[in-house]
Amino acid sequence: MRKFAYCKVVLATSLVWVLLDMFLLLYFSECNKCEEKQERGLPAGDVLELVQKPHEGPGEMGKPVVIPKEDQEKMKEMFKINQFNLMASEMIALNRSLPDVRLEGCKTKVYPDNLPTTSVVIVFHNEAWSTLLRTVHSVINRSPRHMIEEIVLVDDASERDFLKRPLESYVKKLKVPVHVIRMEQRSGLIRARLKGAAVSRGQVITFLDAHCECTAGWLEPLLARIKHDRRTVVCPIIDVISDDTFEYMAGSDMTYGGFNWKLNFRWYPVPQREMDRRKGDRTLPVRTPTMAGGLFSIDRDYFQEIGTYDAGMDIWGGENLEISFRIWQCGGTLEIVTCSHVGHVFRKATPYTFPGGTGQIINKNNRRLAEVWMDEFKNFFYIISPGVTKVDYGDISSRLGLRRKLQCKPFSWYLENIYPDSQIPRHYFSLGEIRNVETNQCLDNMARKENEKVGIFNCHGMGGNQVFSYTANKEIRTDDLCLDVSKLNGPVTMLKCHHLKGNQLWEYDPVKLTLQHVNSNQCLDKATEEDSQVPSIRDCTGSRSQQWLLRNVTLPEIF
């Protein structure tokens with residue numbers, strides 16, 4: 001009898017599981033039908049229907065989405081809306097699975113239980129429903145609940161209806177408090193973030209862009225660094241989400257933030273000195289001279305103490321370098337935490353328009369940061385970008401007062417101690433155009449890349465591509481590239497500056513006006529008939545075609 005009773009229990013249990021499986025199968029089948037009927041970009045049904053999709057669906061584990069050939073034209077049209085593959089994004093679950101891309105040593109790290117709480121501030125303007133909500137769900141699903149104080153969504157005057165009441169209704173159902181704050185008029189990223197920070201309540205503010213995906217274990221290492229030192233500002237490794245396929249690709253832990261001559265943020269290899277400081281342990285945070293600006297965490301009170309953002313800046317652009325300089329020069333630390341990974345959709349073009357034009361806004365913002373933080377080195381930037389000096393940059397007295405109040409260090413200290421491998425040469429003999437006496441043409445990098453030939457073109461006096469520096473190391477430099485000659489008669493190419501002299505060593509004679517390549521013993525010459533857009537290098541003759549005028553060659557060295 002006992003055996004028979006036992007069998008009945010087993011059969012009954014099995015029947016329950018079979019019925020449950022059938023119910024779930026029917027449930028998700030109906031859910032998928034609902035999604036097929038819903039308006040593009042808008043959810044249908046309740047939260048469970050929206051979020052739960054089988055994990056073998058499109059884009060799961062970060063795999064690329066393939067659009068069928070018959071939908072390619074529609075895909076291209078939809079792409080224009082947000083400048084990423086909106087069709088692919090809408091095919092992917094809002095809580096899609098992602099690979100764990102952390103270093104193995106990161107996966108076993110143990111963090112304190114009493115980490116500070118954070119408010120996650122996300123600014124959006126006409127963002128796609130799928131990318132915005134995927135950002136929100138990734139924060140909720142991959143963060144310890146007790147560490148998330150709230151999520152603050154700041155709407156920078158979006159015009160799309162589904163980002164109004166439907167969004168507010170949706171986020172009310174989530175298990176984490178989500179507040180939607182509306183800007184009364186288009187204000188830009190900087191002021192919208194300031195609004196979000198002002199209403200936040202967490203001990204830490206974490207800023208994210210509206211098209212991100214957080215991965216497993218992303219938050220704890222960020223908060224742990226701030227708990228260790230509240231003056232530490234931390235960024236995750238920014239992984240790449242393809243704007244074409246939404247494939248998730250791990251970012252490198254061997255790059256950090258810098259900037260070029262035009263004050264554009266750039267990624268550069270982590271230098272050996274930083275590897276030595278960490279004793280080769282790649283799981284330790286990297287001290288970075290600058291941050292990309294889209295994703296970072298900062299102690300809420302410290303954010304106020306160091307002056308938040310410069311509210312005199314407009315929309316977007318330059319604010320990331322401004323806050324980076326300020327953090328370092330005023331006693332803080334800026335790190336990339338290599339055990340934290342957050343994906344970001346990198347677009348090739350922006351879908352947004354800016355009042356007054358993008359260039360005018362960025363010039364104003366860069367002028368403000370240069371005037372407040374770069375001391376005498378601002379003149380280097382102005383020679384590169386003379387148009388910046390023509391913009392009205394507003395009143396900076398409060399920012400200069402902040403610098404005095406915080407007793408911040410000079411920019412020369414920053415270059416020497418934080419960013420000694422900066423592309424700005426600290427010692428140089430000339431900066432500006434290099435003009436050929438005979439042809440009246442100037443050297444021009446033509447916006448070409450490494451390993452390409454340097455160009456020569458009519459002088460335009462607008463800086464930019466025609467600015468070269470003859471450095472104290474006797475290099476002819478354009479940003480991080482130096483003129484290099486590896487064989488007799490050229491060509492003259494642009495290679496990464498290595499500071500080892502050799503093929504990048506040039507001797508300028510201020511009397512003869514010649515630029516002699518020391519290794520080949522030949523002189524820089526005008527272009528030839530065979531190639532009229534590149535300078536040549538030939539045996540030195542002293543002819544006018546080998547004479548060059550270096551702009552500002554009498555400038556004293558900057559120390």
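A Cβ is built for glycine as well, from the same backbone N, Cα and C atoms used for every other residue.
Every residue here is the original one, so none of the noted swaps is modelled.
DSSP assigns HIS125 (mutagenesis position) to coil in the three-state reduction, outside any helix or strand. Sequence-distant neighbours of HIS125 (mutagenesis position) (same chain, 6+ apart, CB under 8 A from its CB) are ASP155, ASP156, ALA157, SER158, ARG186, TYR352. Listed in Swiss-Prot as a mutagenesis experiment, HIS125 to Gln is described as follows: Induces a strong decrease in activity.
One mutagenesis experiment named in Swiss-Prot is HIS125 to Phe, and its note says No effect.
Packing around GLU127 (mutagenesis position) is summarised by its Cβ count: 24 other Cβ atoms lie within 10 angstroms of its Cβ, all protein chains included. According to Swiss-Prot, the mutagenesis experiment GLU127 to Gln carries the annotation: Loss of enzyme activity.
ASP156 to Gln appears in Swiss-Prot as a mutagenesis experiment; the accompanying note says: Loss of enzyme activity.
The secondary structure of ARG186 (substrate binding site), as reduced to three states from DSSP, is coil rather than helix or strand. The substrate binding site annotation in Swiss-Prot covers ASP156, ARG186, TRP316, ARG347, TYR352.
Taken from Swiss-Prot, the feature Mn(2+) binding site applies to ASP209, HIS211, HIS344. Cβ neighbours of HIS344 (Mn(2+) binding site) (same chain, under 8 Å, six or more residues apart in sequence): ASP209, HIS211, CYS212, ILE238, ASP239, VAL240, ILE241, GLY294, LEU295.
Take the CB of ASP375 (mutagenesis position) and look out to 10 A: across all protein chains shown you find 16 other CB atoms. ASP375 to Ala or Asn appears in Swiss-Prot as a mutagenesis experiment; the accompanying note says: Little or no effect.
Averaged across the domain 'Ricin B-type lectin' (429-551), pLDDT for the predicted model comes to 93. Marked as domain 'Ricin B-type lectin' by Swiss-Prot on the basis of sequence analysis: 429-551.
Cβ neighbour count for ASP444 (mutagenesis position): 25 (other Cβ atoms within 10 Å of its Cβ, all protein chains included). Experimental mutagenesis is annotated in Swiss-Prot for ASP444 to His, with the remark: Induces a decrease in activity.
Quoted from Swiss-Prot, the note on the mutagenesis of HIS460 to Lys or Asn is: Induces a slight decrease in activity. If you draw a 10 Å sphere around the CB of HIS460 (mutagenesis position), it holds 12 other CB atoms from the protein chains shown.
Reduced to three states, the DSSP call for ASN465 (mutagenesis position) is helix. A mutagenesis experiment is reported in Swiss-Prot for this position, ASN465 to Ala, and the note states: Little or no effect. Induces a slight decrease in activity; when associated with A-466.
In sequence order, ASP444, ASN445, MET446, ALA447, THR478 constitute the residues six or more apart from ASN465 (mutagenesis position) in its chain with CB-CB distances below 8 Å. Each of the recorded positions ASP156, ASP209 was scored by how many other Cβ atoms lie within 10 Å of its Cβ, and the smallest score goes to ASP209. By a simple count of nearby Cβ atoms, those within 10 Å, the most crowded of the binding-site residues ARG186, HIS211, ARG347 is HIS211.
Comparing ASP375 (mutagenesis position) with GLU127 (mutagenesis position), their Cα atoms are 39 Å apart once rounded. According to DSSP, TYR352 (substrate binding site) sits in a coil region rather than a helix or strand.
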